[in-house]
Amino acid sequence: MARTVVLITGCSSGIGLHLAVRLASDPSQSFKVYATLRDLKTQGRLWEAARALACPPGSLETLQLDVRDSKSVAAARERVTEGRVDVLVCNAGLGLLGPLEALGEDAVASVLDVNVVGTVRMLQAFLPDMKRRGSGRVLVTGSVGGLMGLPFNDVYCASKFALEGLCESLAVLLLPFGVHLSLIECGPVHTAFMEKVLGSPEEVLDRTDIHTFHRFYQYLAHSKQVFREAAQNPEEVAEVFLTALRAPKPTLRYFTTERFLPLLRMRLDDPSGSNYVTAMHREVFGDVPAKAEAGAEAGGGAGPGAEDEAGRGAVGDPELGDPPAAPQ
């Protein structure tokens, strides 16, 4: 029986690494996994994990693939010896944290290129063959930051919101082609993601006003607390990917945690967005500015009990490690 061929981007660490070895070591021995990395010099941890799980010979291969480079994507596709990819996992991503005015133009461009355009490049490379064959699955690493805005994650959230629109639009089209696309919506995850977050807190004060600077460090403290309380292990998240992969009738979205669903329901229940904005501000910063309170009284803002509905500690950065320490 032919094995299911899976290609995963972003496998040097975190979710990509753990998903790759989870599939390669599956007792069914039904998967052939191509774990791709931007730099093959970083594959050591992947192979250590593969040995620890006793992945059978031939179940796992590594390929160089940089989602920022169409030629690199095409070259990786050509090195898949089976001549097809049954399951494509778009997992590579970058983060960017800080006040918007403090972010460099190159850093902003990098996040959008990797998170959005990089995913488009992968889909352009692999979807046509899936459509021709009338079968295939695409799993995209989504985020609660793609479903609700998080302060100081403006560009990161913008990139993940873009993925939501991209994937939802494609899912509508792909129904008659026999190709299923699912977003795996992650909350905080114990990974090295923060090491890849572009932007240094030490540079923030020179690029923003003192009030925003103060709010930024309020956010960092809050984020660290949420991470301690709510972060999942990548192994746990990998199981959600496996659930989506094996589902007879996959849905568009799978959530790795239910912790953020009350806030998401709040957004849906109030299309104006006022309730969510006020509740999120209160949740992160512990206060509601007078202007926001006045707006709520005028009609539609978050009233008493909105904080309880959202749930304390229900806000955090998707796939973030401990926030950087405040400069001394």
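Cβ coordinates come from backbone N, Cα and C, glycine included.
So, quick note: what you're seeing has the original residues, none of the substitutions.
Annotated in Swiss-Prot:
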- 10-38, ASP66, LYS160: NADP(+) binding site (BINDING)
- SER135 to Ala: Abolishes phosphorylation. No effect on 17-beta-hydroxysteroid dehydrogenase activity (MUTAGEN)
- SER143 to Ala: Loss of 17-beta-hydroxysteroid dehydrogenase activity (MUTAGEN)
- SER143: substrate binding site (BINDING)
- LEU150 to Val: Alters substrate specificity (MUTAGEN)
- TYR156 to Ala: Loss of 17-beta-hydroxysteroid dehydrogenase activity (MUTAGEN)
- TYR156: active site, proton acceptor (ACT_SITE)
- LYS160 to Ala: Loss of 17-beta-hydroxysteroid dehydrogenase activity (MUTAGEN)
- HIS222 to Ala: No effect on conversion of estrone to 17beta-estradiol (MUTAGEN)
- GLU283 to Ala: No effect on conversion of estrone to 17beta-estradiol (MUTAGEN)
- GLU283 to Gln: No effect on conversion of estrone to 17beta-estradiol (MUTAGEN)
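This view paints the features noted in Swiss-Prot onto the structure.
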| residue | record | Cβ contacts under 8 Å, 6 or more apart |
| --- | --- | --- |
| GLY10 | NADP(+) binding site | GLY16, THR36, LEU37, ASN91, ALA92, GLY93, THR141 |
| HIS18 | NADP(+) binding site | ALA49, PRO234, GLU235, VAL237, ALA238 |
| ASP26 | NADP(+) binding site | none |
| TYR34 | NADP(+) binding site | VAL5, VAL6, LEU7, ILE8, GLU61, THR62, LEU63, ALA76, VAL80, VAL85 |
| ARG38 | NADP(+) binding site | SER12, GLN64, LEU65, ASP66, VAL67, ALA92 |
| SER135 | mutagenesis position | ASP86, GLY178, VAL179 |
Nearest to GLU283 (mutagenesis position) by Cα distance: which of the binding-site residues GLY14, ARG22, SER30 is it? GLY14
TYR156 (mutagenesis position), DSSP three-state class -> helix
Those recorded positions of GLY14, ARG22, SER30, LEU150, HIS222 having Cα within 10 angstroms of TYR156 (mutagenesis position): LEU150
Looking only at C-alpha atoms, tell me how far ARG22 (NADP(+) binding site) is from SER143 (mutagenesis position), rounded to the nearest Å. 21
How far is it from LEU150 (mutagenesis position) to SER30 (NADP(+) binding site), counting Cα to Cα, in Å? 39
At a 10 A cut-off on CB-CB distances, which of the recorded positions SER30, SER143 has the highest count? SER143
Comparing the Cα of SER143 (mutagenesis position) with the Cα atoms of the recorded positions GLY14, SER30, LYS160, HIS222, the shortest distance belongs to LYS160
